[in-house]
Amino acid sequence: MPVSFVHNVLEVVTPYVEYYQENLTKWYILIPTILLTLNFLSILHTKYLEYKFNAKPLTNFAQDYSFGVITPLMLMYFKWHGTVMEFACNVWNNKFLVLNGNVRTVGLRIMGLNIIETTDPENVKAILATQFNDFSLGTRHDFLYSLLGDGIFTLDGAGWKHSRAMLRPQFAREQVAHVKLLEPHVQVLFKHVRKSQGKTFDIQELFFRLTVDSSTEFLFGGSVESLRDASIGMTPSTKNIAGREEFADAFNYSQTYNAYRFLLQQFYWILNGSKFNKSIKTVHKFADFYVQKALSLTEADLEKQEGYVFLYELAKQTRDPKVLRDQLLNILVAGRDTTAGLLSFLFFELSRNPTVFEKLKEEIHNRFGAKEDARVEEITFESLKLCEYLKACVNEALRVYPSVPHNFRVATRNTTLPRGGGKDGMSPIAIKKGQNVMYTILATHRDPNIYGEDANVFRPERWFEPETRKLGWAYVPFNGGPRICLGQQFALTEASYVTVRLLQEFHTLTQDADTRYPPRLQNSLTLSLCDGANIQMY
């Protein structure tokens, strides 16, 4: 290399080096320098992993020059207005899929973190099943701990395996099949529907009360009886239990609050309001009442108890009050909210699709009768599974409105995802240890490349079409892989039973013509309708 060339380079570089030596300690130079250096090292590390794993650069990357500060603020804005899920679907189905063909994976920044967002069924399969050990729950345990503690919904690794082994027997077929336990609660629900006298009312609010009543009875051995109120001339038999009246509202508030904490990722602790902490204390106080009641019983007493109570069965395995409370609340989140949301969306769609409603009603009446001729004793776990159109309606409600529309995992090691890189998006992409990977099932379920141009339309008939029966990982309403929902059959059975009983008793279902559609969606830990399911039923 000529000496003159080196001399010329030094002449050019030396002033810059001297400038940085003099000014590097100044914050307005130091901070940008650190950020640029970290960004350069991050890019270098990514390139190394791509070389190591024979991966390709991301096809899609959403630029955010605010280092990911604007993105969560924008998401919070849409969430506050009940349109964050609608926004997510529009972004995927109207931007990335259209501009980049069949690419369903994108890189973005949230609070300075480089995050991968995907709706690709192959990537979802890898995250949840084939590469299960490469991913963990990340910060989920941290931001949910104050409410749910250490339970199956929040734990990873050995703790999760122990929880699952302890809980799996509680969802055996004989427990799931006990639909008759629902009937007393359904009878109270009927009173509320009749009270409306054909006028518009919010059935979602009733469904959430119904499922908290049935879930607390199944789990705790005593219902909060939130449906039994003065408006129908009833009073709860459990009114003296501490925290009973406030429990449902406190549980709802704490979950909604946690959904905002989720958007802040590792900065979740910024949101820690007094009402949030008060709500958690109310929830724990109610749960502790029943835990102490169970622990006051001897092993012999527990064996003598009539009927099935989830808490009593767990108390045979452990006498630790915190373990019992944590597991109960973890199951309550999944069991209560998913069923209430499913029923709400199903009846919201049935009320605006009269042809579907009449067809479903006909199937139910033919199999189980109606009104005074209703053969309630014939509605069993087995007979519900034979109702093909009912199953199609439930499947379609879960497709258009999955209970958990958006979720995430964190890489436990340097790894890959099978698709999202290269010019066509079909090559593997590198994932760094500690990197967040989000998957939006709602957008997958509404992908026109998978479900056709009517992917956003509630159409149960699609479940009788051959191509829909081969969806694989393009339909995952209850997650999949080792962490597949233990209580999915419980939720499906309860939702089906309640649907059958309502359509046996009430033969007209409508909604106001000016009802907003698509509806505004609220995503706390599970999906629900922002404005309720306002219908007329008589």
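Using N, Cα and C of the backbone, Cβ positions are placed for all residues, glycine too.
Listed in Swiss-Prot for this protein:
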| type | residues | note |
| --- | --- | --- |
| BINDING | Cys485 | heme binding site |
| VARIANT | Pro2 to Ser | In strain: EH15 |
| VARIANT | Asn39 to Pro | In strain: EH15 |
| VARIANT | Thr235 to Val | In strain: EH15 |
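Feature map: Swiss-Prot annotations on the structure.
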residue: Asn39; record: variant position; contacts (Cβ under 8 Å, 6+ apart): none
residue: Thr235; record: variant position; contacts (Cβ under 8 Å, 6+ apart): Arg228, Asp229
residue: Cys485; record: heme binding site; contacts (Cβ under 8 Å, 6+ apart): Ala334, Thr338, Phe478, Asn479, Ala491
DSSP-derived class (H/G/I helix, E/B strand, else coil) of Cys485 (heme binding site): coil
